[in-house]
Amino acid sequence: MDVCARLALWLLWGLLLHQGQSLSHSHSEKNTGASSGATSEESTEAEFCRIDKPLCHSEDEKLSFEAVRNIHKLMDDDANGDVDVEESDEFLREDLNYHDPTVKHSTFHGEDKLISVEDLWKAWKASEVYNWTVDEVIQWLITYVELPQYEETFRKLQLTGHAMPRLAVTNTTMTGTVLKMTDRSHRQKLQLKALDTVLFGPPLLTRHNHLKDFMLVVSIVIGVGGCWFAYIQNRYSKEHMKKMMKDLEGLHRAEQSLHDLQERLHKAQEEHRTVEVEKVHLEKKLRDEINLAKQEAQRLKELREGTENERSRQKYAEEELEQVREALRKAEKELESHSSWYAPEALQKWLQLTHEVEVQYYNIKKQNAERQLLVAKEGAEKIKKKRNTLFGTFHVAHSSSLDDVDHKILTAKQALSEVTAALRERLHRWQQIEILCGFQIVNNPGIHSLVAALNIDPSWMGSTRPNPAHFIMTDDVDDMDEEIVSPLSMQSPSLQSSVRQRLTEPQHGLGSQRDLTHSDSESSLHTSDRQRVAPKPPQMGRAADEALNATSSNGSHRLIEGVHPGSLVEKLPDSPALAKKTILALNHGLDKAHSLMELNPSVPPGGSPLLDSSHSHSPSSPDPDTPSPVGDSRALQGSRNTRIPHLAGKKAMAEEDNGSIGEETDSSPGRKKFPLKIFKKPLKK
């Protein structure tokens, strides 16, 4: 028990002794620190009075100088009294966390590479922040430091720009007790912002805030406007491209219609060639029929001359009379349907020349239209190639090439439509002119032949332009209208010849079979009337009057004696009305003669009341005044004396005209003759 008490007392005494020693040691340290603090304060005050003597008595300025001195001490790592470039760069990177301190470094040093405490204090006094008012400091606190909750505290303390260095150093009394900042992050943030402001001046954000806001707003407006403009231009470009594609499709359709028209022209050309071949065959067939008619007429003539039976001759004469009458009826009908005005041959050549000149002008217009079409196609292909590039759509939308190509397409389309319409109108117009004039105009020997035929100076016509081979048309469109089937070539061959040719050519085979005796003169009258059609209107008028007077006064006998049928037909005029009147008179006389023969079929030749009783109608009659019933040669007729002296001469002239009528019908180069089939081969009994 005693031992334990003693141990406890020894321990308590040791503790008290150790505590006393520690208290004495701390007291001695406090005295030493107080003495050193007093010494540092005295040295700081002396240095401040040396640097800035007018402000060395101001307590606030002393605190600010001490804060600047502490900042300089933080930056001076080697404690040599100067801050060099390396030390400032290290301080900016490590303490202020500047990754690119080039601007701040140049602002801090300037031209002086070593910064002392005096240099740092003078720089601080020259700074704009040193002269800040309380409001400016509060504005800096709100906008730059972003601590608006301490605004009231700053206003109560009336902190100006002079107190900024005290905020830049670590001072627990200032930040904790005076400013009442309990949040450590707020104290650190305020210290860093104040240190940056003291060393490098006021922040740029504070000085140029409005300018930057204005520039930001302007940039946003420009960006939005640019996006909107790009959107509008893109939409306009798409719409324009759609419109251009529609125009291209319309142009392709017009081109296709022109190709279709070209194909139709080719088909019409083939039909035209087929019709020409058929026309040649038909002409050959008609010539064969004419030869057959001539042979039949010769056969009838031989039968009439070889028989001695009057009834047989009368029968053949009646058959011949019926055929002639039928031919006259056909000629009369054709004369009624075609009794119109006949254009002169010179008009045909002039119209053909006019057509060729119009074709030249049409070819020039067509070539221009096709050239515009090629240019528009090339422009469209270029735009398509540009659209495939990276900025092609934007470039096309902002350039004028799209409008130019669109204009070229519309121009080419309009020109192509005009050429197509002009082609159709020209073909229709020349077809109507051919129908009205009755001859071919589109199919002609060519402009050079026409110029030579009309005796025109070639210099008036100019030089014809060659047809280019690189155009769209596969064939020569210069002769489009010539490839169209002429309306005259599609008609019947009988309609292509004039009325004068219809009345003339079918009589090639009637040459010598019309020389009958007085008993056969009634039947041969109608046949001989169609031997010739010559342009002799005065003779035709007299012949028609003689025929009418003879028929009305003394029957058909005086008609035969007074007017020979060959001379009557020879005097047919060109006038359709007068020719029609003559044919009607001849039909009346033929009908009357035929009725008289039917009333007296059994009367012998010597006692016929229609003939002169003093003349014989036998082929063996010895009377020299009796006309030959055979009439097979003009020499035999010229050697005999007839009762009517001029009758034989006119008949001889008719035979001569009949021999050369084939050559006369082919003398006109502009017209082709198609004779009528007026004889039918009678059945042999």
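Including glycine, each Cβ sits where the backbone N, Cα and C put it.
Unsubstituted: the structure retains its original residues.
So that you can see what the record holds, here are the features copied from Swiss-Prot:
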BINDING   Asp76, Asp78, Asn80, Asp82, Glu87  Ca(2+) binding site
DOMAIN    64-97  domain 'EF-hand 1'
DOMAIN    102-126  domain 'EF-hand 2'
DOMAIN    132-200  domain 'SAM'
MUTAGEN   Asp76 to Ala  Increases Ca(2+) influx through activation of CRAC channels, even when Ca(2+) stores are not depleted
MUTAGEN   Asp78 to Ala  Increases Ca(2+) influx through activation of CRAC channels, even when Ca(2+) stores are not depleted
MUTAGEN   Glu87 to Gln  Increases Ca(2+) influx through activation of CRAC channels, even when Ca(2+) stores are not depleted
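Positions of Swiss-Prot features highlighted on the structure.
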{"residue": "Asp76", "record": "mutagenesis position", "CB count, 10 Å": "19"}
{"residue": "Asp78", "record": "mutagenesis position", "CB count, 10 Å": "10"}
{"residue": "Asn80", "record": "Ca(2+) binding site", "CB count, 10 Å": "11"}
{"residue": "Asp82", "record": "Ca(2+) binding site", "CB count, 10 Å": "17"}
{"residue": "Glu87", "record": "mutagenesis position", "CB count, 10 Å": "18"}
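Within 8 Å of the Cβ centroid of the Ca(2+) site, not counting the listed residues Asp76, Asp78, Asn80, Asp82, Glu87, the chain contributes Met75, Asp77, Ala79, Gly81, Val83, Asp84.
Across the domain 'SAM' (132-200), the model assigns an average pLDDT of 86. If you take the Cα of Asp82 (Ca(2+) binding site) and the Cα of Asp76 (mutagenesis position), they are about 6 angstrom apart, rounded to a whole number. Break the domain 'EF-hand 1' (64-97) down by DSSP state and the numbers are 22 helix, 1 strand, 11 coil. Here Asp76 (mutagenesis position) is positioned 7 angstrom away from Glu87 (mutagenesis position), judged by their C-alpha atoms.
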